[in-house]
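Below you'll find the structure, written out as structure tokens, and then a few comments.
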Amino acid sequence: MGFAVESRSHVKDILGLINAFNEVKKITVDGTTPITVAHVAALARRHDVKVALEAEQCRARVETCSSWVQRKAEDGADIYGVTTGFGACSSRRTNRLSELQESLIRCLLAGVFTKGCAPSVDELPATATRSAMLLRLNSFTYGCSGIRWEVMEALEKLLNSNVSPKVPLRGSVSASGDLIPLAYIAGLLIGKPSVIARIGDDVEVPAPEALSRVGLRPFKLQAKEGLALVNGTSFATAVASTVMYDANVLLLLVETLCGMFCEVIFGREEFAHPLIHKVKPHPGQIESAELLEWLLRSSPFQELSREYYSIDKLKKPKQDRYALRSSPQWLAPLVQTIRDATTTVETEVNSANDNPIIDHANDRALHGANFQGSAVGFYMDYVRIAVAGLGKLLFAQFTELMIEYYSNGLPGNLSLGPDLSVDYGLKGLDIAMAAYSSELQYLANPVTTHVHSAEQHNQDINSLALISARKTEEALDILKLMIASHLTAMCQAVDLRQLEEALVKVVENVVSTLADECGLPNDTKARLLYVAKAVPVYTYLESPCDPTLPLLLGLKQSCFDTILALHKKDGIETDTLVDRLAEFEKRLSDRLENEMTAVRVLYEKKGHKTADNNDALVRIQGSKFLPFYRFVREELDTGVMSARREQTPQEDVQKVFDAIADGRITVPLLHCLQGFLGQPNGCANGV
């Protein structure tokens, strides 16, 4: 019984987003071609992506709408924001049409840059502003905002020239739209000297100079144009779009790394069996389980896991802890939340979200509230909770890796040793992960429940969508830290597992050879070999022949049991057997520590490069997670962590974090999942 192919939707969708991000060169803006969160993220993060405003598709309706507004305004029609005041002042009337629009922009340029205060970030990043300019432009293509085509062309030119205004970080309640942030885009278009524009990454000049440099002149706003520019959800939706691109990629990354965790922890793959999820058919649960089942299918580490649980199996837990065993059930609502949020944000991206909506075909202006960003605001809260859920799962799994009683044979703190009194492995990361998780859980608290009435009680409910999107972006940055730490730890665990296998072979070879040399009976030899395989190697690696550590204790106990059970065996007297066992112990002390130390030192020096010298890496070579291991160890040039190594954990985790933040991590992700949906290899930037 297997999974239905149709259930692979979210994996397919996310891989599609990654490919779209990589491949897009031009974003068509025409009011009919959908713009996705991947397109928005690509424009925000890649300077080679251009915007193409398609006149053939939308110019006629834009100009018809603009002409209708101008005609009605000149005729003295009573239309909100055209011949009336704004918000709570809509009872006021005026025929000073252009002055009214410029007055609106002037009063909304009320943000403050808090340079010198903590936190130091006091402005929205250029990525958010460029994305907002794109979404405002797209909103106008529906032909119901009343703005001139020339203003839209100017926005297109500014985007393609990489010119955008500096915008204060705070000040928007996202209803009536993102008024204050959007006023800075309007301020750039009208050439307000107080508005500072960025040109590229380094140049900052006043708005009039920025316009001049790209061959534009300041606009004198006509009726409704100022209101159309500021009265929308574009900033909240812009940030939400890049947030959703990242959330999708990180979701798939966490899901995939759950499989890698199963391998290194010696988890049982049974938790992903299709029948378990068929009888509880939540879509996200089925999809996550299907992915994990495929990732673990034919895993070479599962062979080691089955061997591990076959020894003293009645003394070992029958099932894995929740962080692995219930991961599909835990991920189920997170998958669904992120999927639904993506759909919602993309709906907002492809919408006209201002007021009033001009229905020129029926000769009317419809006064509504498409500027209300509650759909974005609420879903940003939901996504932040989902992100906290992903972080909690990582924290639980990471904790299992750090504790020797839970990690099925791995050393505490994932310390390579051998002297654990001076090697604390990844203990610092363990502490940091607790800090990250705590902050992430705090950020999961909702923003949208903290609404205050604004603007003279006219905006008595508002969405806080931009604030919520910003906080979700912040949460994602913490999740990236947690993923970087967890992936670093799992690569360390892979190294330790492979060293463990090599060391066990050394112990078995030495025990077998010495048993033969000392003339021990076959059943005695078998008992000793059983102990050599059963005792976790990291419990005695620091001093293999210490009589107080588990290996020698186990071997002695086995010998004692043999002597008690057998007074004679194959003609050997008990006294003779005791003498031979004593000789075995003496020779063991002479040989075992030296041979184990030689293997450990070689691995510590060369790590994954020992594959050139032996078959220590045979397990990871056959794993679907090899692309991640190679990427971290080879592409990022990290190494096995030990007390003798000069580098600190921070240096390695920083490299992994940077690769997540700039999107390089999607390279091994795509390679890892290549066979799941037949996706081609690729690369990506900007997670």
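Cβ atoms here come from the backbone N, Cα and C positions, even for glycine.
Original residues throughout; no substitutions modelled.
Long-range Cβ proximity for Tyr80 (mutagenesis position), meaning a same-chain Cβ under 8 A and a gap of 6 or more residues, is found for Ser90, Asn355, Pro356, Ala365, His367. Mutagenesis annotation in Swiss-Prot: Tyr80 to Ala or Phe, described as Abolishes enzyme activity; the structure shown retains the original residue.
As annotated by Swiss-Prot, active site, proton donor/acceptor applies to Tyr80, with the evidence given as experimental evidence. DSSP gives Tyr80 (mutagenesis position) a coil state; it is part of no helix or strand.
There are 27 other Cβ atoms within 10 Å of the Cβ belonging to Asn231 (mutagenesis position). Quoting Swiss-Prot on the mutagenesis of Asn231 to Unk: Abolishes enzyme activity; when associated with X-355.
Among the sequence features in Swiss-Prot, the mutagenesis site Asn231 to Ala is noted as follows: Abolishes the formation of the MIO cofactor and thereby abolishes enzyme activity. The secondary structure of Asn231 (mutagenesis position), as reduced to three states from DSSP, is coil rather than helix or strand.
For Asn231, Gln319, Arg325, Asn355, Lys427, Glu455, Asn458, the entry in Swiss-Prot reads (E)-cinnamate binding site. Around the Cβ of Glu455 ((E)-cinnamate binding site), the number of neighbouring Cβ atoms within 10 Å comes to 16.
Among the mutagenesis results in Swiss-Prot, Gln319 to Met has the note: Increases deamination activity with beta-Phe. Increases beta-regioselectivity in the amination of cinnamate. Abolishes enzyme activity; when associated with K-325. The residue drawn here is the original one. DSSP assigns Gln319 (mutagenesis position) to coil in the three-state reduction, outside any helix or strand. Neighbours of Gln319 (mutagenesis position), defined as other CB atoms within 10 A of its CB across all chains, total 11.
Among the mutagenesis entries in Swiss-Prot is Tyr322 to Ala, noted as: Abolishes the formation of the MIO cofactor and thereby abolishes enzyme activity. The number of other CB atoms found within 10 A of the CB of Tyr322 (mutagenesis position), across every protein chain shown, is 12.
Looking at Swiss-Prot, you'll find the mutagenesis Tyr322 to Unk noted as follows: Abolishes enzyme activity; when associated with X-371.
Arg325 (mutagenesis position) has a Cβ environment of 18 other Cβ atoms inside 10 Å. Here the residue is the original one, but Swiss-Prot notes a mutagenesis experiment at this spot, Arg325 to Lys: Increases deamination activity with beta-Phe. Increases beta-regioselectivity in the amination of cinnamate. Abolishes enzyme activity; when associated with M-319.
Among the mutagenesis results in Swiss-Prot, Asn355 to Unk has the note: Abolishes enzyme activity; when associated with X-231. The residue drawn here is the original one. Following the DSSP three-state reduction, the secondary structure of Asn355 (mutagenesis position) is coil.
Among the mutagenesis results in Swiss-Prot, Phe371 to Unk has the note: Abolishes enzyme activity; when associated with X-322. The residue drawn here is the original one. In sequence order, Ala175, Ser176, Gly177, Asn231, Gly232, Thr233, Asn353, Asp354, Asn355 are the residues near Phe371 (mutagenesis position), counting only same-chain partners six or more apart with C-beta under 8 A.
For Glu455 ((E)-cinnamate binding site), the nearest neighbour among the listed mutagenesis positions (Gln319, Tyr322, Arg325), judged by C-alpha distance, is Tyr322. For the pair Tyr322 (mutagenesis position) and Lys427 ((E)-cinnamate binding site), the Cα-Cα distance reads 23 Å. The Cβ of Lys427 ((E)-cinnamate binding site) lies under 8 Å from the Cβ of Met402, Asn413, each on the same chain and at least six residues away in sequence.
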